[in-house]
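Asks: Quoted from Swiss-Prot for the published mutagenesis Asp30 to Ala: Loss of kanamycin resistance. Strong decrease in methyltransferase activity. What Swiss-Prot lists as S-adenosyl-L-methionine binding site is Gly32, Asn38, Asp55, Ala87, Glu88, Leu104, Phe105, Pro106, Trp107, Gly108, Thr109, Ser195, Leu196, Trp197. According to Swiss-Prot, the mutagenesis experiment Asp55 to Ala carries the following note: Decrease in kanamycin resistance. Decrease in methyltransferase activity. Among the mutagenesis experiments that Swiss-Prot reports, Glu88 to Ala is described with the note: No change in kanamycin resistance. A mutagenesis experiment is reported in Swiss-Prot for this position, Pro106 to Ala, and the note states: No change in kanamycin resistance. Decrease in methyltransferase activity. For the mutagenesis result Trp107 to Ala, the note given in Swiss-Prot is Loss of kanamycin resistance. Strong decrease in methyltransferase activity. Quoting Swiss-Prot on the mutagenesis of Thr109 to Ala: No change in kanamycin resistance. According to Swiss-Prot, the experimentally introduced change Phe177 to Ala is described as follows: No change in kanamycin resistance. Decrease in methyltransferase activity. Record note (Swiss-Prot), mutagenesis Ser195 to Ala: No change in kanamycin resistance. The unchanged residue is displayed. Quoted from Swiss-Prot, the note on the mutagenesis of Trp197 to Ala is: Loss of kanamycin resistance. Strong decrease in methyltransferase activity.
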Amino acid sequence: MLILKGTKTVDLSKDELTEIIGQFDRVHIDLGTGDGRNIYKLAINDQNTFYIGIDPVKENLFDISKKIIKKPSKGGLSNVVFVIAAAESLPFELKNIADSISILFPWGTLLEYVIKPNRDILSNVADLAKKEAHFEFVTTYSDSYEEAEIKKRGLPLLSKAYFLSEQYKAELSNSGFRIDDVKELDNEYVKQFNSLWAKRLAFGRKRSFFRVSGHVSKH
(Lines of atoms letter the chains of each structure in order from A and count residues from 1; the text may use other names and numbers.)
(Lines give C-alpha, C1' and ligand atoms only; values in the text may rest on other atoms or scores of the structure.)
Protein backbone atom coordinates (compact mmCIF):
# COMPACT_ATOMS: atom_id res chain seq x y z
CA MET A 1 0.00 0.00 0.00
CA LEU A 2 1.07 3.59 -0.57
CA ILE A 3 2.01 5.71 2.42
CA LEU A 4 3.22 9.29 2.58
CA LYS A 5 6.70 10.14 3.82
CA GLY A 6 7.18 13.87 3.73
CA THR A 7 5.83 14.73 0.30
CA LYS A 8 6.70 11.41 -1.35
CA THR A 9 4.64 8.24 -1.60
CA VAL A 10 6.39 4.96 -0.84
CA ASP A 11 5.20 1.38 -0.66
CA LEU A 12 4.70 -0.33 2.70
CA SER A 13 4.24 -4.11 2.64
CA LYS A 14 2.00 -6.17 4.88
CA ASP A 15 5.03 -7.68 6.62
CA GLU A 16 6.53 -4.25 7.26
CA LEU A 17 3.23 -2.97 8.65
CA THR A 18 2.86 -6.02 10.90
CA GLU A 19 6.32 -5.44 12.31
CA ILE A 20 5.55 -1.80 13.03
CA ILE A 21 2.19 -2.29 14.73
CA GLY A 22 3.65 -5.10 16.83
CA GLN A 23 5.46 -2.41 18.79
CA PHE A 24 2.21 -0.82 19.98
CA ASP A 25 -0.69 -1.79 22.23
CA ARG A 26 -3.47 -0.61 19.91
CA VAL A 27 -4.19 0.48 16.34
CA HIS A 28 -6.59 3.27 15.43
CA ILE A 29 -7.70 3.99 11.86
CA ASP A 30 -9.14 7.35 10.84
CA LEU A 31 -10.83 7.28 7.44
CA GLY A 32 -11.03 10.58 5.57
CA THR A 33 -8.31 12.00 7.79
CA GLY A 34 -8.09 15.27 5.84
CA ASP A 35 -5.04 17.31 6.80
CA GLY A 36 -3.95 14.78 9.45
CA ARG A 37 -3.79 17.36 12.23
CA ASN A 38 -6.30 15.59 14.43
CA ILE A 39 -4.60 12.19 14.57
CA TYR A 40 -1.24 13.91 14.89
CA LYS A 41 -2.52 15.50 18.10
CA LEU A 42 -3.91 12.17 19.28
CA ALA A 43 -0.63 10.40 18.50
CA ILE A 44 1.34 12.93 20.54
CA ASN A 45 -0.86 12.29 23.56
CA ASP A 46 -1.06 8.50 23.19
CA GLN A 47 2.30 6.96 22.38
CA ASN A 48 1.00 3.42 22.99
CA THR A 49 -1.40 3.54 20.03
CA PHE A 50 -0.41 3.39 16.36
CA TYR A 51 -2.51 5.82 14.33
CA ILE A 52 -3.28 5.31 10.66
CA GLY A 53 -4.87 8.16 8.74
CA ILE A 54 -6.38 7.34 5.35
CA ASP A 55 -7.13 9.95 2.69
CA PRO A 56 -6.97 10.05 -1.12
CA VAL A 57 -5.68 13.64 -1.30
CA LYS A 58 -2.02 13.53 -0.35
CA GLU A 59 -1.39 17.25 -0.83
CA ASN A 60 -3.58 18.11 2.18
CA LEU A 61 -1.31 15.95 4.34
CA PHE A 62 2.04 17.41 3.33
CA ASP A 63 2.48 19.76 6.31
CA ILE A 64 1.91 17.09 8.97
CA SER A 65 3.62 14.37 6.95
CA LYS A 66 6.78 16.46 6.75
CA LYS A 67 6.61 17.02 10.49
CA ILE A 68 6.29 13.38 11.57
CA ILE A 69 9.50 12.33 9.83
CA LYS A 70 11.56 14.91 11.73
CA LYS A 71 13.46 14.24 14.94
CA PRO A 72 11.20 13.84 18.01
CA SER A 73 12.53 17.13 19.38
CA LYS A 74 11.12 18.85 16.29
CA GLY A 75 7.73 17.16 16.30
CA GLY A 76 8.60 13.82 14.74
CA LEU A 77 6.49 10.79 15.65
CA SER A 78 6.89 7.06 15.09
CA ASN A 79 3.29 6.11 15.94
CA VAL A 80 1.43 7.66 13.01
CA VAL A 81 1.35 6.95 9.28
CA PHE A 82 -0.72 8.31 6.41
CA VAL A 83 -2.09 5.91 3.81
CA ILE A 84 -3.06 7.35 0.43
CA ALA A 85 -6.29 5.60 -0.52
CA ALA A 86 -9.98 6.23 -1.06
CA ALA A 87 -12.84 4.57 0.78
CA GLU A 88 -13.67 2.76 -2.45
CA SER A 89 -10.27 1.06 -2.64
CA LEU A 90 -8.97 0.34 0.85
CA PRO A 91 -5.67 -1.56 0.98
CA PHE A 92 -5.86 -5.25 1.88
CA GLU A 93 -2.84 -4.75 4.15
CA LEU A 94 -5.10 -2.95 6.65
CA LYS A 95 -7.60 -5.78 7.10
CA ASN A 96 -8.32 -6.98 10.64
CA ILE A 97 -5.83 -4.69 12.39
CA ALA A 98 -7.85 -1.84 13.94
CA ASP A 99 -8.94 -1.72 17.57
CA SER A 100 -10.95 1.40 16.75
CA ILE A 101 -12.12 3.26 13.64
CA SER A 102 -13.27 6.84 13.19
CA ILE A 103 -14.87 8.83 10.39
CA LEU A 104 -14.94 12.45 11.50
CA PHE A 105 -16.81 15.25 9.72
CA PRO A 106 -16.90 13.52 6.31
CA TRP A 107 -17.94 15.42 3.20
CA GLY A 108 -18.75 14.52 -0.37
CA THR A 109 -19.10 10.84 -1.20
CA LEU A 110 -17.78 9.66 2.18
CA LEU A 111 -20.53 11.61 3.94
CA GLU A 112 -23.07 10.01 1.63
CA TYR A 113 -21.72 6.51 2.37
CA VAL A 114 -22.22 7.09 6.11
CA ILE A 115 -25.58 8.88 6.04
CA LYS A 116 -27.15 6.57 3.45
CA PRO A 117 -25.22 3.45 4.41
CA ASN A 118 -23.48 2.00 1.39
CA ARG A 119 -23.15 -1.67 2.24
CA ASP A 120 -20.26 -2.41 -0.12
CA ILE A 121 -18.15 0.52 1.07
CA LEU A 122 -18.91 0.25 4.77
CA SER A 123 -18.42 -3.52 4.77
CA ASN A 124 -14.92 -2.91 3.49
CA VAL A 125 -14.39 -0.37 6.27
CA ALA A 126 -15.59 -2.93 8.82
CA ASP A 127 -13.08 -5.40 7.39
CA LEU A 128 -10.28 -3.17 8.70
CA ALA A 129 -11.35 -3.86 12.27
CA LYS A 130 -10.69 -6.58 14.77
CA LYS A 131 -13.68 -8.33 16.29
CA GLU A 132 -15.67 -5.95 18.53
CA ALA A 133 -13.52 -2.95 17.61
CA HIS A 134 -15.00 0.41 18.56
CA PHE A 135 -16.24 2.80 15.89
CA GLU A 136 -17.18 6.48 15.89
CA PHE A 137 -18.83 8.47 13.10
CA VAL A 138 -19.31 12.23 13.62
CA THR A 139 -21.33 14.03 10.96
CA THR A 140 -22.92 17.40 10.34
CA TYR A 141 -24.75 19.38 7.70
CA SER A 142 -27.63 21.82 7.87
CA ASP A 143 -30.43 22.71 5.50
CA SER A 144 -29.77 26.32 6.54
CA TYR A 145 -26.18 26.27 5.26
CA GLU A 146 -25.73 23.31 2.90
CA GLU A 147 -29.02 23.09 1.05
CA ALA A 148 -27.34 22.60 -2.32
CA GLU A 149 -25.22 19.66 -1.06
CA ILE A 150 -28.26 18.06 0.55
CA LYS A 151 -30.23 18.25 -2.69
CA LYS A 152 -27.29 17.12 -4.82
CA ARG A 153 -26.78 13.94 -2.80
CA GLY A 154 -30.39 13.32 -1.78
CA LEU A 155 -29.51 13.48 1.91
CA PRO A 156 -32.11 13.27 4.68
CA LEU A 157 -32.39 15.95 7.33
CA LEU A 158 -30.16 15.01 10.24
CA SER A 159 -31.64 14.21 13.61
CA LYS A 160 -31.03 11.88 16.50
CA ALA A 161 -34.23 10.08 15.57
CA TYR A 162 -32.87 9.38 12.08
CA PHE A 163 -29.79 7.60 13.41
CA LEU A 164 -31.87 5.70 15.97
CA SER A 165 -34.44 4.57 13.41
CA GLU A 166 -34.75 0.83 12.88
CA GLN A 167 -34.02 1.27 9.18
CA TYR A 168 -30.72 3.11 9.70
CA LYS A 169 -29.59 0.76 12.47
CA ALA A 170 -30.40 -2.25 10.29
CA GLU A 171 -28.56 -0.83 7.28
CA LEU A 172 -25.48 -0.09 9.38
CA SER A 173 -25.70 -3.52 11.01
CA ASN A 174 -25.79 -5.17 7.58
CA SER A 175 -22.49 -3.42 6.88
CA GLY A 176 -20.95 -4.72 10.11
CA PHE A 177 -21.53 -1.85 12.54
CA ARG A 178 -23.66 -2.22 15.68
CA ILE A 179 -24.83 1.11 17.10
CA ASP A 180 -24.55 1.46 20.86
CA ASP A 181 -25.08 5.19 21.26
CA VAL A 182 -26.18 8.31 19.38
CA LYS A 183 -25.54 11.81 20.68
CA GLU A 184 -26.50 15.23 19.36
CA LEU A 185 -23.72 17.69 20.13
CA ASP A 186 -22.93 21.36 19.57
CA ASN A 187 -20.05 23.49 18.34
CA GLU A 188 -18.36 23.42 21.74
CA TYR A 189 -17.85 19.65 21.49
CA VAL A 190 -16.04 19.99 18.16
CA LYS A 191 -13.46 22.43 19.51
CA GLN A 192 -11.45 19.46 20.83
CA PHE A 193 -10.65 18.32 17.28
CA ASN A 194 -7.54 19.71 15.64
CA SER A 195 -8.09 19.56 11.88
CA LEU A 196 -8.60 22.83 10.04
CA TRP A 197 -11.96 21.56 8.77
CA ALA A 198 -13.09 20.75 12.32
CA LYS A 199 -11.94 24.17 13.54
CA ARG A 200 -13.85 25.85 10.74
CA LEU A 201 -17.00 24.00 11.76
CA ALA A 202 -16.50 24.47 15.50
CA PHE A 203 -15.89 28.20 15.36
CA GLY A 204 -18.33 28.86 12.54
CA ARG A 205 -22.08 29.14 12.57
CA LYS A 206 -24.09 27.33 15.22
CA ARG A 207 -25.05 23.84 14.13
CA SER A 208 -25.75 20.34 15.42
CA PHE A 209 -23.29 17.47 15.20
CA PHE A 210 -24.24 13.81 15.50
CA ARG A 211 -21.94 11.21 17.03
CA VAL A 212 -22.83 7.60 16.24
CA SER A 213 -20.72 5.06 18.11
CA GLY A 214 -20.68 1.35 18.74
CA HIS A 215 -18.81 -1.82 17.85
CA VAL A 216 -17.91 -3.72 14.71
CA SER A 217 -19.98 -6.90 14.61
CA LYS A 218 -19.21 -8.28 11.16
CA HIS A 219 -16.66 -10.96 12.18
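Cβ from N, Cα, C; glycine included.
Describe each of these features in terms of where it is and what it packs against.
Replies: Asp30 (mutagenesis position) falls within a strand segment according to DSSP.
Around Gly32 (S-adenosyl-L-methionine binding site), the same-chain residues at least 6 positions away in sequence with a Cβ under 8 Å from its Cβ are Ile54, Asp55, Ala87, Ile103, Leu104, Pro106, Leu110.
Taking the Cβ of Asp55 (mutagenesis position) as centre and 10 Å as the limit, one finds 23 other Cβ atoms among all the protein chains shown.
Counting every protein chain shown, the number of other Cβ atoms lying within 10 Å of the Cβ of Glu88 (mutagenesis position) is 13.
DSSP assigns Pro106 (mutagenesis position) to coil in the three-state reduction, outside any helix or strand.
In the three-state DSSP assignment, the secondary structure recorded for Phe177 (mutagenesis position) is strand.
Every protein chain shown contributes to the tally, and the Cβ of Ser195 (mutagenesis position) ends up with 24 other Cβ atoms within 10 Å.
For Trp197 (mutagenesis position), the same-chain residues lying six or more positions away in sequence with a CB closer than 8 A to its CB are Gly34, Asp35, Phe105, Trp107.
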Asks: Using a 10 Å radius around its CB, how many other CB atoms surround Phe177 (mutagenesis position)?
Replies: 28
Asks: If you count other C-beta atoms within 10 angstroms, which of the recorded positions Phe105, Trp107 is the most crowded?
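Replies: Result of the Cβ crowding comparison: Phe105.
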Asks: In whole Å, note down how far the CA of Asp30 (mutagenesis position) lies from the CA of Leu196 (S-adenosyl-L-methionine binding site).
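Replies: Rounded to the nearest whole number, the Cα-Cα distance is 16 Å.
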Asks: Between any two of Gly32, Asn38, Asp55, Ala87, Glu88, Leu104, Phe105, Pro106, Trp107, Gly108, Thr109, Ser195, Leu196, Trp197, the residues recorded as binding S-adenosyl-L-methionine, what is the biggest Cα to Cα distance in Å?
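Replies: Taking every pair of listed residues, the largest Cα separation comes to 24 Å.
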